[in-house]
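K.L.:
So Swiss-Prot has the following annotated:
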{"type": "DOMAIN", "residues": "6-138", "note": "domain 'Galectin'"}
{"type": "MUTAGEN", "residues": "Arg53 to His", "note": "No effect on its haemagglutinating activity"}
{"type": "MUTAGEN", "residues": "Cys136 to Ser", "note": "Loss of homodimerization; when associated with S-138"}
{"type": "MUTAGEN", "residues": "Cys138 to Ser", "note": "Loss of homodimerization; when associated with S-136"}
Amino acid sequence: MSSLPVPYKLPVSLSVGSCVIIKGTPIHSFINDPQLQVDFYTDMDEDSDIAFRFRVHFGNHVVMNRREFGIWMLEETTDYVPFEDGKQFELCIYVHYNEYEIKVNGIRIYGFVHRIPPSFVKMVQVSRDISLTSVCVCN
């Protein structure tokens with residue numbers, strides 16, 4: 001299966017019931033601290049607000065945050081990282097009424113409460129140390 005370019009940008013329109021599905025594989029051993037980053041931008045510009053950032057430090061922890069008016073807010077972290085070294089993953093981010101629900105390979109790992117409405121999100125960007133197989137949005 002062919003890979004998508006990384007970073008990968010996708011124009012989106014999110015609402016309650018939407019789901020962003022990302023499939024890929026880490027390209028480095030976990031010993032080298034590879035990362036995966038997913039950003040939900042409020043415009044097609046990388047300088048715009050980020051309604052949700054999900055950054056995985058494979059084999060270590062996950063950091064979630066948002067950026068408003070150029071200022072990063074208080075980050076949330078979890079040490080529960082069910083990714084496997086060298087193995088393909090499926091990351092699903094579900095848009096619920098009050099939160100983004102994050103699942104990896106069908107396992108819920110976190111819920112990030114909305115601070116910026118999902119309807120403001122205009123672009124999803126996937127970046128960092130992964131071979132990206134697919135990115136899609138289901139509405």
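Every residue, even glycine, has its Cβ placed from backbone N, Cα and C.
In the displayed structure, how are the listed features positioned relative to their neighbours?
P.N.:
For the domain 'Galectin' (6-138), the number of residues in each DSSP class (helix H, G, I; strand E, B; coil) is 6 helix, 75 strand, 52 coil.
Close to Arg53 (mutagenesis position) in the fold, though at least 6 residues off in sequence, lie Gln37, Val38, Asp39, Phe40, Val63, Met64, Asn65, Arg66, Arg67, each with a CB less than 8 Å from its CB.
Around Cys136 (mutagenesis position), a 10 Å sphere centred on its CB holds 12 further CB atoms from the protein chains shown.
The Cβ of Cys138 (mutagenesis position) has Ser18, Cys19, Ile21 as same-chain neighbours under 8 Å, each 6 or more residues away in sequence.
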